[in-house]
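**Q** The structure that follows is given in the form of structure tokens.
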Amino acid sequence: MKAGIDEAGKGCVIGPLVVAGVACSDEDRLRKLGVKDSKKLSQGRREELAEEIRKICRTEVLKVSPENLDERMAAKTINEILKECYAEIILRLKPEIAYVDSPDVIPERLSRELEEITGLRVVAEHKADEKYPLVAAASIIAKVEREREIERLKEKFGDFGSGYASDPRTREVLKEWIASGRIPSCVRMRWKTVSNLRQKTLDDF
């Protein structure tokens, strides 16, 4: 059995980091489903495919809350945290080989480190979601899970956009929260976007 692993939300400033793993012995069924990089699919299509993927594959999902990320980033980089999450998913699935979308600039280094941690064969590559259907499937599961978490957070805290710093709506809401002095727990406080906006808010006074 082979597995694919990918993440969603690595670069967002609001919401969790989600890592998903998909294991399957029949990749052809994934190909026939039309599984491809989640960013190239509409949200509705991702939801449909996620349901189909869960029927034919074993899936594992790991969510890291903003508070947990902030705590861990006191001593680690986001890529080190991701590596730990990937290792946990690999150990849960125990595949013969795991294909991983690499956040590391040197994918071979990530492959080696994950193999040392898990004792299993790992192939880490850039844009693995475009090459391996299993990684594309993991990308879809991760993105769908993140989107659901974001919707839950919006019900609680209001519409803050996508949660990514590049989104003007997200930045505007962050500014309002910072100015009010009440920043909700869904915000990643250690992100540079937050510290930059906090400084700008102070400078405006």
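A Cβ is built for glycine as well, from the same backbone N, Cα and C atoms used for every other residue.
Below are the features I grabbed from Swiss-Prot:
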- 1-203: domain 'RNase H type-2' (DOMAIN)
- ASP6 to Asn: Loss of activity (MUTAGEN)
- ASP6, GLU7, ASP101: divalent metal cation binding site (BINDING)
- ARG46 to Ala: Increases Km for RNA 60-fold (MUTAGEN)
- ARG46, LYS143, ARG146, TYR164: substrate binding site (BINDING)
- ASP101 to Asn: Loss of activity (MUTAGEN)
- ASP129 to Asn: Lowers activity by 50% (MUTAGEN)
- LYS143 to Ala: Decrease of activity. Increases Km for RNA 30-fold (MUTAGEN)
- ARG146 to Ala: Decrease of activity. Increases Km for RNA 26-fold (MUTAGEN)
**Q** Rank the mutagenesis positions ARG46, ARG146 by the number of other Cβ atoms within 10 Å of each Cβ, and give the residue at the low end.
**A** ARG46
**Q** Would you mind listing, in sequence order, the residues at least six apart from ASP101 (mutagenesis position) in the same chain with a Cβ closer than 8 Å to its Cβ?
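**A** Once residues fewer than 6 apart are set aside, ASP101 (mutagenesis position) is near ILE5, ASP6, GLU7, ALA124, GLU125, HIS126, LYS127, ALA128, ASP129, VAL135, ALA138, SER139.
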**Q** Based on the record's binding annotation for substrate (ARG46, LYS143, ARG146, TYR164), what whole-number value in Å is the widest Cα to Cα distance?
**A** 19
**Q** Identify all same-chain residues not among ASP6, GLU7, ASP101 whose C-beta atom falls within 8 angstroms of the centroid of the divalent metal cation site's C-beta atoms; report them in sequence order.
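**A** Result: ILE5, ALA8, VAL19, ALA20, VAL100, PRO103, ALA128, ASP129, VAL135, ALA138, SER139, ALA142.
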**Q** Measuring Cα to Cα, how many angstrom lie between ARG46 (mutagenesis position) and LYS143 (mutagenesis position)?
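**A** Given the Cα positions, ARG46 (mutagenesis position) is 8 Å from LYS143 (mutagenesis position).
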**Q** I want to check the contact list for TYR164 (substrate binding site): same chain, sequence separation of six or more, C-beta distance under 8 angstroms. What comes out?
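**A** For TYR164 (substrate binding site), the qualifying residues are GLY11, CYS12, VAL13, THR170.
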**Q** Quiz question: given the recorded positions ASP6, GLU7, ASP129, which has the greatest number of C-beta atoms lying within 10 angstroms of its own C-beta?
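**A** Result of the Cβ crowding comparison: ASP6.
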